[in-house]
Amino acid sequence: MVNYSNCHFIKSPIHLENQKFGRRPGQSIKISPKLAQNGMVEVIGLDFLSSHYHALAAIQRLLTATNYKGNTKGVVLSRESNSFQFEGWIPRIRFTKTEFLEAYGVKRYKTSRNKYEFSGKEAETALEALYHLGHQPFLIVATRTRWTNGTQIVDRYQTLSPIIRIYEGWEGLTDEENIDIDLTPFNSPSTRKHKGFVVEPCPILVDQIESYFVIKPANVYQEIKMRFPNASKYAYTFIDWVITAAAKKRRKLTKDNSWPENLFLNVNVKSLAYILRMNRYICTRNWKKIELAIDKCIEIAIQLGWLSRRKRIEFLDSSKLSKKEILYLNKERFEEITKKSKEQMEQLEQESIN
């Protein structure tokens, strides 16, 4: 239902990417009782496991393949009709279970029946991750700046919401099969009668998608899993942070698609620990484990070609010895992505017109 075979890069709004990163001081915050009965939420944003990254990337690949126009009837939202204060078009995408599993990266294996079929365990993990995105409420806090009468002002919104809405259906079920779905929704035999999904993204997945976004390979997380199967969730968050921080810095330095020479990111080690949501290490002040985990993240980023090198510097901060990372971006990798993704986006735009 979605032709994504030529979609090798995905677009993601920076507003969405920002939700993946932790922030200091990492404490609970009070929010409106309308958002949570006890008025407290422990995590702000998207605290993902690696499987959730894969599932979200699969949805974004399917959305990108339709140039964020969808392939079934979407909806138009007014600012008054949603807690995101979003105004505009929300696309919907219809796809089969097979299309999702392929976009997720689930492997097929040759069975005793001489057929290539999806791994049952991997497929179950992928579908569980999809359902997590559609059922788990996330506290999303975002800001948008604008100018009014020469003065910069900030619009802020926050809401407790899943990041996608999932519709699905089955046809021709027996009573036994209907009950079976309630018991084992991912692996029941009746899934052969599954008629597919329709997914509606929440506004933050499409907000300013044409003007404030990052581009990344569609297989960005599959590459991590293939090369480093035991990589922690911190590695996934770190790669996303590098891509997002690089895009933000380039936007400040240049107005075209070029990447400046010797572009680097400068980040305090403690701040990076918060960004990567290393809360259990931070709470116990286990800085040795934090540095080891960060070292591994940087090593993975270098081997995957996102960074060319790094430098750790010690300095005094309020009379205390602190450390920061200087992370040098691999210009060639980012330039290649920019060039090839531009060609893809132009092709998708042309196809949507035709």
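Numbering starts at 1 and runs along the chain as displayed.
A Cβ is built for glycine as well, from the same backbone N, Cα and C atoms used for every other residue.
Under the heading of natural variants, Swiss-Prot lists GLU168 to Val and annotates it as follows: In plasmid pCTT1. In the three-state DSSP scheme, GLU168 (variant position) is classed as strand.
Here the residue is the original one, while Swiss-Prot reports the natural variant SER190 to Pro with the comment In plasmid pCHL1.
Looking at Swiss-Prot, you'll find the natural variant PHE264 to Leu noted as follows: In plasmid pCHL1 and plasmid pCTT1. Long-range C-beta contacts of PHE264 (variant position), restricted to its own chain and to partners at least six residues apart, with a cutoff below 8 Å, comprise ILE326, LEU327, TYR328, LEU329.
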Cβ neighbour count within 10 Å of GLU168 (variant position): 15
